[in-house]
Amino acid sequence: MAEGDEAARGQQPHQGLWRRRRTSDPSAAVNHVSSTTSLGENYEDDDLVNSDEVMKKPCPVQIVLAHEDDHNFELDEEALEQILLQEHIRDLNIVVVSVAGAFRKGKSFLLDFMLRYMYNKDSQSWIGGNNEPLTGFTWRGGCERETTGIQVWNEVFVIDRPNGTKVAVLLMDTQGAFDSQSTIKDCATVFALSTMTSSVQVYNLSQNIQEDDLQHLQLFTEYGRLAMEEIYQKPFQTLMFLIRDWSYPYEHSYGLEGGKQFLEKRLQVKQNQHEELQNVRKHIHNCFSNLGCFLLPHPGLKVATNPSFDGRLKDIDEDFKRELRNLVPLLLAPENLVEKEISGSKVTCRDLVEYFKAYIKIYQGEELPHPKSMLQATAEANNLAAVAGARDTYCKSMEQVCGGDKPYIAPSDLERKHLDLKEVAIKQFRSVKKMGGDEFCRRYQDQLEAEIEETYANFIKHNDGKNIFYAARTPATLFAVMFAMYIISGLTGFIGLNSIAVLCNLVMGLALIFLCTWAYVKYSGEFREIGTVIDQIAETLWEQVLKPLGDNLMEENIRQSVTNSIKAGLTDQVSHHARLKTD
């Protein structure tokens, strides 16, 4: 950066605490790049340091924190604001270059060469000396993940464009996908969030572009597209496929031109392709305004196998260094910078802070569906198909029992048929070969049983509708209320209880209004909601008052009849014995 910019930055007040990570493991000091010159330190263990100290020394700052216990993400708003809201940059249009991809594929390693270029872009030897360790973003050899969440370099570079304007350049490092501690949702969230906030997303791949790489890209970009409210154009800007360890230079040469030819072949939509493969390629073309590809050779055996490798150029193959000198300026040279745009409008540093806040809230909420692995998605589809088939079998069989053209069936017979057919449907579900295991499939069997019970409840209502007495229950109930109120009104009026008589007349009038309204609703089909309310009131009166009263009266009549029969029988026996004695 220019000296004036550094002086202005040094004068900015910075308060509060930031998270940074410092290497405490002595053995890691060999693999990690230690602090040198202008590129700051490597950090590993979570520490809190004063932001004044952090701003005095360039270093990576974690702005999106990954919580492994609940697989959620948190934005460190204070850290992001203190980086992007510095007075000399906050109103500048921003360029965000992000590197994403699978874990342990050298994303942070690549970003550190980008840092070298940004600090020495005016020099032909920006790539550094042969014995100079690689510093900047934390990186190391090995098979365990290093970066979590999203980190940015805390020094925002102010660059003069060829057209005379100034832009701010921010470098972003992301958590590697598909490690042993991250879910598909974690990977999708990090990739989508970095793609949504970057102007250039470098998709870091190893050796080749495989079909699963494209499918994961489709899933992750769709997850990001869903989070953006209204999209009338391609939602994302530039995607650069970076193929590391390219082993086929005899087919496609290293660099941009070879990558362009290779990418065109990989993303070509062919008529004889399966529809699934065509859709993946169409989706990628529809999501990004610009697509590119760069083929990078293997850095050499010393880089891959030497545990003490610290990024010195003397240990890296010449082919790799040559192509690296072409790649980094392709992304970061002033004439090649891509300014961040959202919905066609340029984004400033100040704007990007607000977009980060808005996007992280979306991913912290439950509005978006949770992305799933291919196995889980296939197992779900497999089980749902089995549920649908078994439910369809149950419905068709029940239609034969009490369908629209079938007569009314006794409730006890209907329930017996239901239980038999439910068992048949469950057996059919179990007989289908399904993915996911017994515990996973059990949830879908429970879902099937619940759906069958819900369908059975509808069949009960349909069957009850065929019962003429059930259909006449509402008018009969209302008429019974009117008749009872008429009798009670007459009796209470006769004995002088006029207030009760008036109340009974009022209830009788309401019942008459309900009866007339119900008849109109059934005749015209209008005001069906009112008709439903009247049916519910009548149902409540029937179940809570009239039916219990009728049952009690019937029990009393039956009891009286039995008593009279017993008495009559005893009387007959006594009379018979008396006649025998007389004879």
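Residue 1 is the first one shown; counting continues down the chain.
Glycine residues also receive a Cβ, built from the backbone N, Cα and C atoms like all the rest.
Here's what Swiss-Prot has on this protein:
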| type | residues | note |
| --- | --- | --- |
| BINDING | Arg104, Lys105, Gly106, Lys107, Ser108, Phe109, Arg244, Asp245, Val303 | GTP binding site |
| BINDING | Arg104, Lys105, Gly106, Lys107, Ser108, Phe109, Gln175, Arg244, Asp245, Val303, Asn306 | GDP binding site |
| BINDING | Ser108 | Mg(2+) binding site |
| DOMAIN | 91-336 | domain 'GB1/RHD3-type G' |
| MUTAGEN | Arg244 to Gln | Alters endoplasmic reticulum morphogenesis |
| MUTAGEN | Lys372 to Glu | No effect on GTP-binding or GTPase activity. Loss of function in endoplasmic reticulum tubular network membrane organization. No effect on function in endoplasmic reticulum tubular network membrane organization; when associated with R-380 |
| MUTAGEN | Leu384 to Asp | Loss of function in endoplasmic reticulum tubular network membrane organization |
| MUTAGEN | Ser431 to Ala | No effect on function in endoplasmic reticulum tubular network membrane organization |
| MUTAGEN | Met435 to Ala | Loss of function in endoplasmic reticulum tubular network membrane organization |
| MUTAGEN | Phe440 to Ala | Decreased function in endoplasmic reticulum tubular network membrane organization |
| MUTAGEN | Tyr444 to Ala | No effect on function in endoplasmic reticulum tubular network membrane organization |
| MUTAGEN | Gln447 to Ala | No effect on function in endoplasmic reticulum tubular network membrane organization |
| MUTAGEN | Glu555 to Lys | Increased GTPase-dependent fusogenic activity |
| MUTAGEN | Glu556 to Lys | Increased GTPase-dependent fusogenic activity |
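On the structure: features taken from Swiss-Prot.
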residue : record               : CB count, 10 Å
Ser108  : GTP binding site     : 23
Arg244  : mutagenesis position : 22
Asp245  : GDP binding site     : 17
Val303  : GTP binding site     : 18
Asn306  : GDP binding site     : 13
Leu384  : mutagenesis position : 14
Met435  : mutagenesis position : 14
Phe440  : mutagenesis position : 15
Tyr444  : mutagenesis position : 21
Gln447  : mutagenesis position : 15
Compute the average pLDDT of the predicted model within the domain 'GB1/RHD3-type G' (91-336). 82
Of Gln175, Ser431, the recorded positions given in the record, which has the fewest other CB atoms within 10 A of its CB? Ser431
According to DSSP, which of helix, strand or coil covers Arg244 (mutagenesis position)? strand
For Asp245 (GDP binding site), identify the closest of the mutagenesis positions Met435, Phe440, Tyr444, Gln447, judging by Cα separation. Met435
Reduce the DSSP letter at Ser431 (mutagenesis position) to three states and note it down. helix
Inter-residue Cα distance where the pair is Gln175 (GDP binding site) and Leu384 (mutagenesis position), in Å: 34
By Cα geometry, the one of the recorded positions (Ser108, Asn306, Phe440) nearest Ser431 (mutagenesis position) is Phe440
By Cα geometry, the one of the binding-site residues (Ser108, Gln175, Val303, Asn306) nearest Gln447 (mutagenesis position) is Gln175
Report, in whole Å, the straight Cα-to-Cα distance of Gln175 (GDP binding site) from Met435 (mutagenesis position). 31
Looking at the recorded positions listed here (Gln175, Arg244, Phe440, Tyr444), whose Cα lies nearest to that of Val303 (GTP binding site)? Arg244
How far is it from Gln175 (GDP binding site) to Ser108 (GTP binding site), counting Cα to Cα, in Å? 10
Quick note, Tyr444 (mutagenesis position) and Arg244 (mutagenesis position): C-alpha atoms separated, nearest Å, by 43
Can you give me the Cα-Cα distance between Arg244 (mutagenesis position) and Phe440 (mutagenesis position) in Å, rounded to a whole number? 38
